[in-house]
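This report refers to the structure that appears directly beneath it.
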Amino acid sequence: MAPRRQRSGSGRRVLNEAKKVDNGNKATEDDSPPGKKMRTCQRKGPMAGGKDADRTKDNRDSVKTLLLKGKAPVDPECAAKLGKAHVYCEGDDVYDVMLNQTNLQFNNNKYYLIQLLEDDAQRNFSVWMRWGRVGKTGQHSLVTCSGDLNKAKEIFQKKFLDKTKNNWEDRENFEKVPGKYDMLQMDYAASTQDESKTKEEETLKPESQLDLRVQELLKLICNVQTMEEMMIEMKYDTKRAPLGKLTVAQIKAGYQSLKKIEDCIRAGQHGRALVEACNEFYTRIPHDFGLSIPPVIRTEKELSDKVKLLEALGDIEIALKLVKSERQGLEHPLDQHYRNLHCALRPLDHESNEFKVISQYLQSTHAPTHKDYTMTLLDVFEVEKEGEKEAFREDLPNRMLLWHGSRLSNWVGILSHGLRVAPPEAPITGYMFGKGIYFADMSSKSANYCFASRLKNTGLLLLSEVALGQCNELLEANPKAQGLLRGKHSTKGMGKMAPSPAHFITLNGSTVPLGPASDTGILNPEGYTLNYNEFIVYSPNQVRMRYLLKIQFNFLQLW
């Protein structure tokens, strides 16, 4: 139903109800004009938005398990209703919304959460609201409505209208209004489960039928906490927009905002237009900067980092849908995850010829400039991705076995969907040779993209058979490289050092460029010369995943 305009009397009624917060304290909303400080109300006892409640928690404590009843979890900060109520739904209408607003000029980076709650035990309704700076617990209000559902809807819809200048019933056509909050599009089909229930289910399942090495691999790549910790490191706010909840459309909108930022950087517009584009991006993709001013994205490196963030978000969305699906049945959860990958993973015998060749390839192509770690090969899995063999361009010559590295959080997406090219809406900046799939003939060059550390020293490297065909050889980066192919099939960025062709061997029909690396004599007379080769193809059907390596990174002591 359409929200009715509040008359003055009704407005006073809503205001009076808003004072009935669950701890008996009043709460003030952040409705002050930009650039002005919000007044703080005097309170008895702990402040709703006080020092203890408003303190940014340590990253290690930020990964929460949400208790889900229905399609959306009750905000864990709503102590009065947690475990006693659920978010009210009518069909596909879920009365739960997270709003976000970033304004760099005034150091605004804030959220507003609204939920209509229904008690589990009886038909009592309430409206929970919480607001504050991203990364902070903020302030809150709990409005009780007894059994009056229409009153609860009216409060919910009016607050949504006040904060966004959009009507709740028209939210499918939501349009951001300057100076108002934006609505984060959430995927209510992707839900987190109660961890204790999940563990209980796992104990009831039969034992996994998978090889123990495959089980350990799946535990490594399907670890939700690892995914959250990685996103927190990239400043993404997992509290305001939990992983698995952002829709594909919301991520796409983030790419569109980055495209605007790219246009500003290329045009040399570092004023208002760039700031507004950054405001839009941070509003669409929530970031936690604590009390710091959200930084303006000014350089291609900073833009590239945000592109990587969205790529990781996309892969994590895929991973969480796979991990959280199909809890029913008599299969062990790991067996279900494996089946949903549609990708066979067969561990190689450490004494086999394939394992020994791959181990030699790994160690002999560790680049001399990557001296801060060594790599130990723990396991190798032969990969057979469903449909890749049939689609692969066998007709193209010059097939090489090349390296590709990525964060642990990305591997469910890679194994289930294959290596992919960046979407059309992504900015081209950040891709040295355009939107393609990148490979190396030096193992450590790709290993650097695993982003391993001393505390998290396990990573995965992929060896793919790549149909390079005829390469277009370039001496320097060019984001428009795909347009320069002119009938050729791939791009090769020429490096100063590379494995010598004298050491190349053949494995299962593919050339393996064994090391060690030697000087190629390549020099770019017009500028920077790449240290090592890069190989880029622009179509997934030129790639066939062959081996997945589980690596231990051994970081050298700094003193």
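Please read every residue number as a count from 1 along the shown chain.
Note: Cβ is positioned from N, Cα and C throughout, glycine not excepted.
Swiss-Prot documents LYS36 to Arg as a published mutagenesis change and attaches the note Decreases levels of mono-ADP-ribosylation without loss of enzyme activity.
Among the mutagenesis experiments that Swiss-Prot reports, LYS37 to Arg is described with the note: Decreases levels of mono-ADP-ribosylation without loss of enzyme activity.
Swiss-Prot lists 84-181 with the feature domain 'WGR', giving sequence analysis as the kind of evidence.
The domain 'PARP alpha-helical' feature in Swiss-Prot is assigned to 207-324; the stated evidence is sequence analysis.
Around the Cβ of SER406 (NAD(+) binding site), 21 further Cβ atoms fall within 10 Å across all displayed protein chains. Annotation comment: Swiss-Prot describes HIS404, GLY405, SER406, GLY413, ARG420, SER446 as NAD(+) binding site.
Feature annotation from Swiss-Prot assigns active site, for poly [ADP-ribose] polymerase activity to GLU534. A sphere of 10 angstroms centred on the C-beta of GLU534 (active site, for poly [ADP-ribose] polymerase activity) encloses 22 other C-beta atoms.
The average pLDDT computed over the domain 'WGR' (84-181) stands at 91. With HIS404, GLY405, SER406, GLY413, ARG420, SER446 listed as the residues that bind NAD(+), the site has a largest C-alpha separation of 18 Å. The binding-site residues HIS404, ARG420 differ in how many other CB atoms lie within 10 Å of their CB, and the one with the most is HIS404.
GLY413 (NAD(+) binding site) carries a helical DSSP state (H, G or I). For GLU534 (active site, for poly [ADP-ribose] polymerase activity), the nearest of the binding-site residues by C-alpha distance turns out to be HIS404; the candidates were HIS404, SER406, GLY413, ARG420. Using DSSP to sort the residues of the domain 'PARP alpha-helical' (207-324) gives these counts of helix, strand and coil: 77 helix, 3 strand, 38 coil.
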